[in-house]
Amino acid sequence: MMLAVEDVLSELAGEERNERGLPPGFRFHPTDEELITFYLASKIFHGGLSGIHISEVDLNRCEPWELPEMAKMGEREWYFYSLRDRKYPTGLRTNRATTAGYWKATGKDKEVFSGGGGQLVGMKKTLVFYKGRAPRGLKTKWVMHEYRLENDHSHRHTCKEEWVICRVFNKTGDRKNVGLIHNQISYLHNHSLSTTHHHHHEALPLLIEPSNKTLTNFPSLLYDDPHQNYNNNNFLHGSSGHNIDELKALINPVVSQLNGIIFPSGNNNNDEDDFDFNLGVKTEQSSNGNEIDVRDYLENPLFQEASYGLLGFSSSPGPLHMLLDSPCPLGFQL
């Protein structure tokens, strides 16, 4: 055990002890085997250990939430010596009741071996504290591991009120799950900031589904620069009608639905002028010959509710002029 050596070294160095009797930085986290073969055995056969302060408590007279203040060892887990209180003078059943509730055993007792699977040295019992009285007690987060000697070690101690050593702790939350959720939230937050700052055009669903054929016919679509203007007149009017129809066929149906909302008169033809709206032309001719400003329609609250629903938003993310001034997927601009 290195604790005694560290005690001597810390005293020679003049280190200040903490309130638990350990040098700064030391924590009391013994294994199941160490609790039984060293601490419990020393208590039973030698009355305890010099310099190791583990409190003796009567677990039937103390509620679990009172135990941390009584402990001399442990921070998140608290350790105690206790005498098993027999329920009946001639019986072997243990009294587990307190004033506010009772300890109830859960699962089977676990065998504790020495040397990684060697000799059986003791048993470990897990108990959970319930408020109230059985069988209608209310389960709490307080858990106790009770360790006792077994086999040859237990036969050496003939006293019926045998000593046990207990580890008590409160399961007030699964730290692994909390950590996972925190990491997920941090990832989503950082990913959102990165996407908004560097790839703002990815905030909307893709309106173009590229294919190998399209990328061959239109090399400019290979570039993913949101500030590059791909809807110039040279591109539109210098291309054949076949190529334009091929490009129009790749437009997501969302665009067609938006056009249907803005121009319900069915003024959609299969010519190049009709295709101009999808590529950024902001005016259109109505059925009576008057020029229509597309922004008037886009700023209409009824249109905003309908169009954002088609784009997958539950509600409008902000003023529409911000969306109009922002880069759209693959260079398209509304």
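Just so you know, glycine gets a Cβ as well, placed from its N, Cα and C.
None of the substitutions listed is reflected here, since the structure keeps the original residues.
Predicted, not measured: the structure shown is a model, and the values here were computed from it.
Pulled from Swiss-Prot:
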- 22-171: domain 'NAC' (DOMAIN)
- Gly25 to Asp: In cuc3-104; cup-shaped cotyledon and abnormal SAM (MUTAGEN)
- Pro30 to Ser: In cuc3-102; cup-shaped cotyledon and abnormal SAM (MUTAGEN)
Inset, instruction - Output the one of Gly25, Pro30 that, of all these mutagenesis positions, has the highest number of other Cβ atoms within 10 Å of its Cβ. - result: Pro30
Legend entry - Summary of DSSP states over the domain 'NAC' (22-171), given as helix, strand and coil counts: 26 helix, 53 strand, 71 coil
Inset, instruction - Summarise the model confidence on the domain 'NAC' (22-171) as a single mean pLDDT, whole number. - result: 86
